[in-house]
Amino acid sequence: MESNHKSGDGLSGTQKEAALRALVQRTGYSLVQENGQRKYGGPPPGWDAAPPERGCEIFIGKLPRDLFEDELIPLCEKIGKIYEMRMMMDFNGNNRGYAFVTFSNKVEAKNAIKQLNNYEIRNGRLLGVCASVDNCRLFVGGIPKTKKREEILSEMKKVTEGVVDVIVYPSAADKTKNRGFAFVEYESHRAAAMARRKLLPGRIQLWGHGIAVDWAEPEVEVDEDTMSSVKILYVRNLMLSTSEEMIEKEFNNIKPGAVERVKKIRDYAFVHFSNREDAVEAMKALNGKVLDGSPIEVTLAKPVDKDSYVRYTRGTGGRGTMLQGEYTYSLGQVYDPTTTYLGAPVFYAPQTYAAIPSLHFPATKGHLSNRAIIRAPSVREIYMNVPVGAAGVRGLGGRGYLAYTGLGRGYQVKGDKREDKLYDILPGMELTPMNPVTLKPQGIKLAPQILEEICQKNNWGQPVYQLHSAIGQDQRQLFLYKITIPALASQNPAIHPFTPPKLSAFVDEAKTYAAEYTLQTLGIPTDGGDGTMATAAAAATAFPGYAVPNATAPVSAAQLKQAVTLGQDLAAYTTYEVYPTFAVTARGDGYGTF
């Protein structure tokens with residue numbers, strides 16, 4: 001079939017060409033194709049005003065691959081005036097399963113999300129719709145902890161263009177050092193996308209160190225009406241030694257008795273007030289003030305958008321009951337103000353998850369199973385073993401979204417088809433009462449955690465995971481992670497990154513398999529036993545002589561593409577006790593990388 005990736009009117013030789021031409025003739029909108037996307041409008045005919053403000057664009061996922069503008073435009077027109085639609089296209093003329101629609105104002109965009117999310121566009125095919133947010137911020141990991149903000153800003157301006165600001169947070173244990181990563185703000189999404197390409201692993205080093213670069217997750221945007229009722233403050237950059245009593249005393253000094261309760265976790269805290277006025281007054285008075293030897297940052301908490309972010313607890317019995325009154329913060333933490341603090345922030349240490357023997361997905365809408373799953377830690381978690389600040393977190397794609405699970409064509413988290421590991425009670429078996437506390441822990445370390453420990457022990461730097469995907473013979477989307485270890489990459493650039501020889505049907509399995517393959521290549525066992533760390537030192541000497549297999553035999557390199565589309569790098573944060581559950585989805589950068 002003739003490739004459809006070309007500039008022009010976007011219609012010649014396309015599927016449903018007649019229907020698309022009829023649509024263009026009826027509406028007067030332009031329809032052009034460029035950089036792997038087909039753009040309808042932008043601006044529409046007769047539009048003389050400025051482009052719609054931020055917050056007017058929505059993401060529509062789970063599109064049937066043979067559905068085009070002639071079906072989607074009339075559906076969106078019923079809700080409001082369309083400024084622009086961008087449908088992502090593949091080389092065969094099919095859509096990639098998602099599109100972006102910009103309405104003329106925020107009200108129409110919000111109505112579109114409410115009306116179109118889970119809309120049955122065809123028999124048995126439900127759309128997944130959420131808000132779209134431009135991302136101008138990059139996460140940069142691997143920065144020497146002794147570097148100051150000004151040094152990092154100067155260095156980033158030297159190697160990339162369009163740098164506006166750099167956000168650096170001090171270490172929780174030593175405020176004179178940074179946390180080993182920074183967030184770099186660019187003047188536009190395009191500038192950030194170009195910088196991200198330039199800074200891919202192995203291309204550029206900062207201060208002689210290999211770096212890891214990816215998108216930072218955009219901050220959660222909350223409307224003014226909702227924020228006007230918030231009476232909880234978020235306080236960060238506290239000393240580890242600062243107690244809840246010290247915090248409560250400091251905030252009560254502004255107005256005695258105004259604080260209801262305080263909950264501190266590591267170097268941040270949540271302060272609840274009896275009314276909003278007292279909270280705002282305390283925020284203005286104490287933001288930037290030195291407390292216990294450290295300047296603190298004080299902001300209002302941000303309530304969670306229930307349409308895009310749902311948290312469950314294990315206590316619901318897998319039924320997926322939504323808790324009310326949840327809050328998220330500019331750091332990404334979640335808080336339920338109806339209870340005391342429930343344990344862990346959204347983005348937490350990878351060890352937290354890896355050590356848990358059983359994580360449960362709540363069963364809901366057929367997308368999630370309540371079978372036990374242990375999720376492999378992501379690069380974000382490896383770098384961020386403490387929560388971060390208002391800059392956001394290292395994200396998964398060009399423009400990030402917090403969305404309900406199940407978005408994205410062909411990628412749904414479903415129950416494992418393998419039989420449950422249940423055993424019959426046989427005659428003669430004796431059931432002996434026992435205390436579960438006395439049991440030997442049965443949790444095992446996952447390969448990504450073992451790989452991280454090996455890299456830390458040998459001072460190799462944190463492993464960097466890059467997700468790729470390919471379409472299998474049965475048209476199923478398959479996944480593969482390539483792994484770069486900074487120190488080894490600089491020593492042996494010809495044989496990096498580590499590329500496993502097989503693809504996986506699920507993203508989490510692909511990550512675990514890639515880590516196992518890397519460990520095996522380095523001659524390190526992955527059983528998590530006592531001998532694992534004992535072999536770490538030998539790995540450094542074994543590495544230069546290892547044999548590199550033909551990693552692209554099953555699928556050619558040309559078929560692999562960086563997985564930055566929705567459903568291709570979806571991290572499902574499962575629940576255990578009170579751990580939050582959500583999905584992070586991603587989109588292409590809009591400049592030809594799909």
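Yeah, the Cβs are placed from backbone N, Cα and C, and that goes for glycine too.
Just the original residues are modelled here, none of the noted substitutions.
These features come from Swiss-Prot:
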DOMAIN    56-134  domain 'RRM 1'
MUTAGEN   Phe59 to Ala  Greatly reduced RNA binding
MUTAGEN   Phe100 to Ala  Greatly reduced RNA binding
DOMAIN    136-218  domain 'RRM 2'
MUTAGEN   Phe139 to Ala  Greatly reduced RNA binding
DOMAIN    231-303  domain 'RRM 3'
MUTAGEN   Tyr234 to Ala  Slightly reduced RNA binding
MUTAGEN   Phe270 to Ala  Slightly reduced RNA binding
Distance, Phe59 (mutagenesis position) to Phe100 (mutagenesis position) (CA atoms, angstrom): 5
Averaged pLDDT, computed only over the residues in the domain 'RRM 1' (56-134): 92
Surrounding CB atoms that lie within 10 Å of the CB of Phe270 (mutagenesis position), all protein chains: 22
Secondary structure content, the domain 'RRM 2' (136-218) (per DSSP, counts of residues): 21 helix, 32 strand, 30 coil
For Phe139 (mutagenesis position), the number of other Cβ atoms found within 10 Å of its own Cβ: 25
Secondary structure content, the domain 'RRM 3' (231-303) (per DSSP, counts of residues): 20 helix, 28 strand, 25 coil
Within 10 angstroms of Tyr234 (mutagenesis position), Cα basis - mutagenesis positions out of Phe59, Phe139, Phe270: Phe270
Euclidean distance between Cα atoms of Phe59 (mutagenesis position) and Phe270 (mutagenesis position), Å: 32
Count of other CB atoms lying within 10 Å of the CB belonging to Phe100 (mutagenesis position): 20
Structural state of Phe59 (mutagenesis position), classified by DSSP into three states: strand
Pairwise CA distance, Phe59 (mutagenesis position) versus Phe139 (mutagenesis position), rounded so that it is a whole Å: 23
Three-class DSSP secondary structure - Phe100 (mutagenesis position): strand
For Phe59 (mutagenesis position), the number of other Cβ atoms found within 10 Å of its own Cβ: 23
